[in-house]
Amino acid sequence: GCCSLPPCAANNPDYC
């Protein structure tokens, strides 16, 4: 998922 991918997690702090 997004939160396991560092760039995605970094871009979605509220979600992750």
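Each Cβ is built from the backbone N, Cα and C atoms, and glycine gets one as well.
Substituted residues are absent from this model; it holds the original ones throughout.
DSSP assigns Leu5 (mutagenesis position) to coil in the three-state reduction, placing it in neither a helix nor a strand. With a 10 A radius on its CB, Leu5 (mutagenesis position) counts 12 other CB atoms from all the protein chains. Mutagenesis annotation in Swiss-Prot: Leu5 to Arg, described as In PnIA(L5R-A10L); 25-fold increase in inhibitory potency on alpha-7/CHRNA7 and small increase in inhibitory potency on alpha-3-beta-2/CHRNA3-CHRNB2; when associated with L-10; the structure shown retains the original residue.
Applying an 8 A CB threshold to same-chain residues 6 or more apart, the list for Ala10 (mutagenesis position) is empty. Record note (Swiss-Prot), mutagenesis Ala10 to Leu: In PnIA(L5R-A10L); 25-fold increase in inhibitory potency on alpha-7/CHRNA7 and small increase in inhibitory potency on alpha-3-beta-2/CHRNA3-CHRNB2; when associated with R-5. The unchanged residue is displayed.
Under its mutagenesis entries, Swiss-Prot includes Ala10 to Leu with the note: Selectivity change from alpha-3-beta-2/CHRNA3-CHRNB2 to alpha-7/CHRNA7. 20-fold increase in inhibitory potency on alpha-7/CHRNA7, 7-10-fold decrease in inhibitory potency on alpha-3-beta-2/CHRNA3-CHRNB2, and no change in inhibitory potency on alpha-4-beta-2/CHRNA4-CHRNB2 nAChRs.
The mutagenesis experiment Asn11 to Ser is recorded by Swiss-Prot, whose note states: 7-fold decrease in inhibitory potency on alpha-7/CHRNA7 and 25-fold decrease in inhibitory potency on alpha-3-beta-2/CHRNA3-CHRNB2 nAChRs. Within the same chain, no residue at least six positions away from Asn11 (mutagenesis position) has a Cβ under 8 Å of its Cβ.
Classification of Ala10 (mutagenesis position) by DSSP places it within a helix.
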